[in-house]
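Only one structure is covered here, and it is reproduced in the block below.
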Amino acid sequence: MSCPIDKRRTLIAFLRRLRDLGQPPRSVTSKASASRAPKEVPLCPLMTDGETRNVTSLPGPTNWPLLGSLLEIFWKGGLKKQHDTLAEYHKKYGQIFRMKLGSFDSVHLGSPSLLEALYRTESAHPQRLEIKPWKAYRDHRNEAYGLMILEGQEWQRVRSAFQKKLMKPVEIMKLDKKINEVLADFLERMDELCDERGRIPDLYSELNKWSFESICLVLYEKRFGLLQKETEEEALTFITAIKTMMSTFGKMMVTPVELHKRLNTKVWQAHTLAWDTIFKSVKPCIDNRLQRYSQQPGADFLCDIYQQDHLSKKELYAAVTELQLAAVETTANSLMWILYNLSRNPQAQRRLLQEVQSVLPDNQTPRAEDLRNMPYLKACLKESMRLTPSVPFTTRTLDKPTVLGEYALPKGTVLTLNTQVLGSSEDNFEDSHKFRPERWLQKEKKINPFAHLPFGIGKRMCIGRRLAELQLHLALCWIIQKYDIVATDNEPVEMLHLGILVPSRELPIAFRPR
């Protein structure tokens with residue numbers, strides 16, 4: 001363990017280095033001198049005359065030595081409000097700008113045309129941003145990498161094993177009975193939890209329990225009883241660990257994770273303990289499921305992946321862990337926000353109810369095939385994900401020199417794709433601040449597909465997309481059939497970035513039985 005004296009010496013050395021670097025450079029503007037792109041750099045569809053500028057010419061906020069733009073970010077509300085700051089920067093600097101946050105340097109994209117250009121030049125194995133805190137933990141504990149941090153052919157091999165089950169609609173549709181089983185219990189729990197005004201204390205936590213039970217039944221054929229009065233403490237600990245991990249890794253993305261590890265900071269300790277808890281929960285579930293495998297091809301979701309695709313136990317642990325934590329947090333978050341949006345838009349809610357009742361008379365249980373006849377329900381989810389996304393941005397790391405807009409970007413450049421900025425732009429969506437699901441059903445006015453990317457883009461799109469959509473669509477059917485979702489106040493609710501976007505306060509919604 002590092003002694004306090006060593007920690008102080010390291011900190012003093014860091015501050016002296018910062019002082020010695022002198023004054024920060026002036027903010028870069030788009031008027032910087034241009035340079036011609038190297039011949040080997042492919043021009044994207046936006047280029048016409050071949051004239052490009054290099055990456056140092058990109059506009060952006062002031063870049064202080066070592067700190068980058070962290071001081072300005074903190075002044076504007078900190079990392080919790082960085083999504084709002086990024087939207088402000090796009091208005092100020094344009095569709096593409098460069099920003100450095102501590103040790104994290106990236107180029108930000110905020111237009112559909114730039115994202116389309118990136119997609120058209122995508123390689124066979126596109127790279128994501130290196131999530132250094134996750135890698136540091138896996139190396140520290142000798143665990144394998146999952147799909148979020150694997151790269152190259154190893155990423156493709158593991159992804160191929162999972163996408164056979166997760167990306168084929170016919171395979172996902174088979175899971176509706178399991179999802180409905182959990183939803184039936186969840187609706188009963190909602191009845192129990194609603195107070196005399198129809199409010200549910202800590203609704204987000206209850207939605208986490210629902211999403212946890214759903215993904216565990218799909219993966220392990222196991223229920224944890226979180227929707228019952230007597231719940232397993234282990235499952236609650238898992239959910240808490242996910243939230244801790246999500247809230248701590250961002251801090252180590254903008255400051256050197258090696259420094260946190262060396263100094264054994266509280267952030268590193270909390271992050272490591274959270275991952276320990278997550279793996280401790282997942283491993284026994286996987287082991288027990290594999291031991292009970294029936295040996296019948298196609299009979300078991302998890303075991304088929306393991307047996308047919310020759311993954312190692314460590315690879316399975318890592319991939320399933322990442323899949324489960326993403327499913328628990330983002331699916332619950334998406335359902336929470338659409339319930340909020342429907343509560344504030346009763347006209348849209350009435351139209352949704354009419355559609356559901358026309359397809360499912362007498363409160364029938366929804367099935368996957370029923371969703372084909374519910375375009376407005378799907379439009380409601382799309383609109384909610386546009387207006388209040390779970391994740392405000394995704395990333396790429398260029399694996400070759402590429403030209404985007406008027407800038408030649410070298411290999412290794414980290415790109416931040418600001419998908420929330422796309423969804424909130426009037427250039428892409430008329431009345432972008434309004435919840436209007438019907439915009440997705442207009443035949444005469446098509447929406448640019450690169451203006452709405454809630455699950456990412458290209459080959460590294462979220463592998464759990466179809467499963468998440470099925471869970472959310474079925475959940476909406478169940479809830480809208482039984483409850484009128486009402487707003488208990490009309491005060492604005494801010495979004496805070498804690499790994500994903502969460503409300504700044506308890507959501508003011510209530511559920512009144514129909």
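Quick reminder: no glycine exception, Cβ is built from N, Cα and C everywhere.
Pulled from Swiss-Prot, these are the features on record:
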BINDING   CYS462  heme binding site
MUTAGEN   THR416 to Ile  Increases the C23:C24 hydroxylation ratio from 0.01 to 0.19
MUTAGEN   THR416 to Met  Increases the C23:C24 hydroxylation ratio from 0.01 to 0.08
MUTAGEN   THR416 to Val  Increases the C23:C24 hydroxylation ratio from 0.01 to 0.16
MUTAGEN   THR416 to Phe  Increases the C23:C24 hydroxylation ratio from 0.01 to 0.12
MUTAGEN   ILE500 to Ala  Increases the C23:C24 hydroxylation ratio from 0.01 to 0.15
MUTAGEN   ILE500 to Thr or Leu  Increases the C23:C24 hydroxylation ratio from 0.01 to 0.16
MUTAGEN   ILE500 to Val  Increases the C23:C24 hydroxylation ratio from 0.01 to 0.13
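Sequence-distant neighbours of CYS462 (heme binding site) (same chain, 6+ apart, CB under 8 A from its CB) are ALA326, PHE455, GLY456, ALA468.
Residue pair ILE500 (mutagenesis position) / THR416 (mutagenesis position) shows a Cα separation of 15 Å.
A 10 Å cutoff on Cβ-Cβ distances gives ILE500 (mutagenesis position) a total of 20 other Cβ atoms nearby, all chains included. The number of other Cβ atoms within 10 Å of the Cβ belonging to THR416 (mutagenesis position), over all protein chains shown, comes to 21. Secondary structure from DSSP puts the residue listed as 'heme binding site' in coil.
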